[in-house]
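For ALA74 to Asp, Swiss-Prot lists a mutagenesis experiment annotated as follows: Abolishes dimerization and telomere binding; when associated with P-75. For ALA75 to Pro, Swiss-Prot lists a mutagenesis experiment annotated as follows: Abolishes dimerization and telomere binding; when associated with D-74. For the mutagenesis result TRP77 to Pro, the note given in Swiss-Prot is Abolishes telomere binding. Experimental mutagenesis at this site is recorded by Swiss-Prot as PHE81 to Pro, annotated: Abolishes telomere binding. Among the mutagenesis entries in Swiss-Prot is PHE90 to Pro, noted as: Diminishes telomere binding. According to Swiss-Prot, the mutagenesis experiment LEU115 to Arg carries this note: Loss of interaction with FBXO4. Looking at Swiss-Prot, you'll find the mutagenesis LEU120 to Arg noted as follows: Loss of interaction with FBXO4. SER219 to Ala appears in Swiss-Prot as a mutagenesis experiment; the accompanying note says: Loss of phosphorylation; induction of mitotic entry and apoptosis and increased radiation hypersensitivity of ataxia-telangiectasia cells. For the mutagenesis of SER219 to Asp or Glu, Swiss-Prot gives this note: Fails to induce apoptosis and decreases radiation hypersensitivity of ataxia-telangiectasia cells (phospho-mimicking mutants). The structure shown keeps the original residue. Taken from Swiss-Prot, the feature domain 'HTH myb-type' applies to 375-432.
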Amino acid sequence: MAEDVSSAAPSPRGCADGRDADPTEEQMAETERNDEEQFECQELLECQVQVGAPEEEEEEEEDAGLVAEAEAVAAGWMLDFLCLSLCRAFRDGRSEDFRRTRNSAEAIIHGLSSLTACQLRTIYICQFLTRIAAGKTLDAQFENDERITPLESALMIWGSIEKEHDKLHEEIQNLIKIQAIAVCMENGNFKEAEEVFERIFGDPNSHMPFKSKLLMIISQKDTFHSFFQHFSYNHMMEKIKSYVNYVLSEKSSTFLMKAAAKVVESKRTRTITSQDKPSGNDVEMETEANLDTRKSVSDKQSAVTESSEGTVSLLRSHKNLFLSKLQHGTQQQDLNKKERRVGTPQSTKKKKESRRATESRIPVSKSQPVTPEKHRARKRQAWLWEEDKNLRSGVRKYGEGNWSKILLHYKFNNRTSVMLKDRWRTMKKLKLISSDSED
């Protein structure tokens, strides 16, 4: 091959002499060495490219793995924070905040691929409160079995939240069982009440102290039995709120809350004038807060690392049992639009209140908070003589404290159960409850 190349091209020396010269053996050997060196250099370059590519891919894979782990840690922090916010909204009765926080928690949960035991318990708490908030909406569906009512579903989850069955746990469990039947009877669904009773107390070996009592009440179709007055829905809610307060004290030390609290404290300790640069100050304050909480981050990451061995795969049921079937709107009991909707905190309100709350939000300016506007509108509504009359009649018939039943069976001007309670207290102070002659 070298010989063919040499013979085909004129040598430099031949050109200089004005004639072609035959290549010597030394020149031929040198040409072969040059060709070999060039070939080896090309091979070496190709090898370097091939060797360098896997290293870059490995680095990219390591970076991607680090990002994924960091996202999982951050998602865990957000889940704790949203559970904390959900508990506060539930306890304070802020239904709109409850709904928004619930939807945010749903998005976080659907993005998780695995769970620690602590995160799983957090999800159970969110699921439990969501079902309790929809407790009186019998057509709300949380289970694959459409017959299961919201309170039945809450009862099943409640058993998974707390391993130690203390007195509060037992009280809440019994109250949910009773109200799961009472809610059906209040809606006139006595057949469904029997079915709920069978599902809850179907075990023939179970010996519940109030099992026979409930069976007798169902058979008599006594919706307003004194037993239901003693173990009322409001009593159940108060007990659940006691548990929520426990969760709040437990989760108030979560990382995001601690970091946010440090930022707020840092801002409060500074005197910021309108001439200061807000962006620079904010960055500086947040940087200081981050420095203060660096140890908290390290501790949190250590906790995540230690608990990584105890992670469990996020089963489909953990996602679906939360909110996947709760996407049909927020106004379940609208008088003009009776539509099927699943699980919002407003489901325990009556139709009139739900419609009024929706309409009252429309004209509110964006610069004004919605909640104070609602309260101001409600305070301006004077109580009519007819409303006082209906309130006295309702208390006389159903008893003091059963405001939801009174609201359901008597006509009021866009009132809530809380309004009835406050008005009744005012009437007692003014000694207006004895004026029954007009009734």
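Note that Cβ sites are derived from N, Cα and C of the backbone, with glycine treated the same way.
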DSSP three-state assignment for PHE90 (mutagenesis position): helix
Residues in the domain 'HTH myb-type' (375-432) grouped by DSSP into helix, strand and remaining coil: 39 helix, 0 strand, 19 coil
C-alpha spacing of ALA74 (mutagenesis position) relative to LEU120 (mutagenesis position), in angstrom: 16
CB contacts for PHE90 (mutagenesis position) [other CB atoms within 10 A, all chains]: 27
Cα-to-Cα gap, ALA74 (mutagenesis position) vs PHE90 (mutagenesis position), nearest whole Å: 24
Cβ packing number for TRP77 (mutagenesis position), 10 Å threshold: 18
Position of peak Cβ density within 10 Å, selected from the mutagenesis positions ALA74, ALA75, LEU115, LEU120: LEU115
PHE81 (mutagenesis position), number of other Cβ atoms within 10 Å: 21
C-alpha spacing of PHE81 (mutagenesis position) relative to PHE90 (mutagenesis position), in angstrom: 14
Three-state secondary structure, which DSSP defines for LEU115 (mutagenesis position): strand
Rounded Cα separation (Å) that holds between TRP77 (mutagenesis position) and LEU115 (mutagenesis position): 12
Distance [Cα-Cα, Å, rounded] between LEU115 (mutagenesis position) and SER219 (mutagenesis position): 45
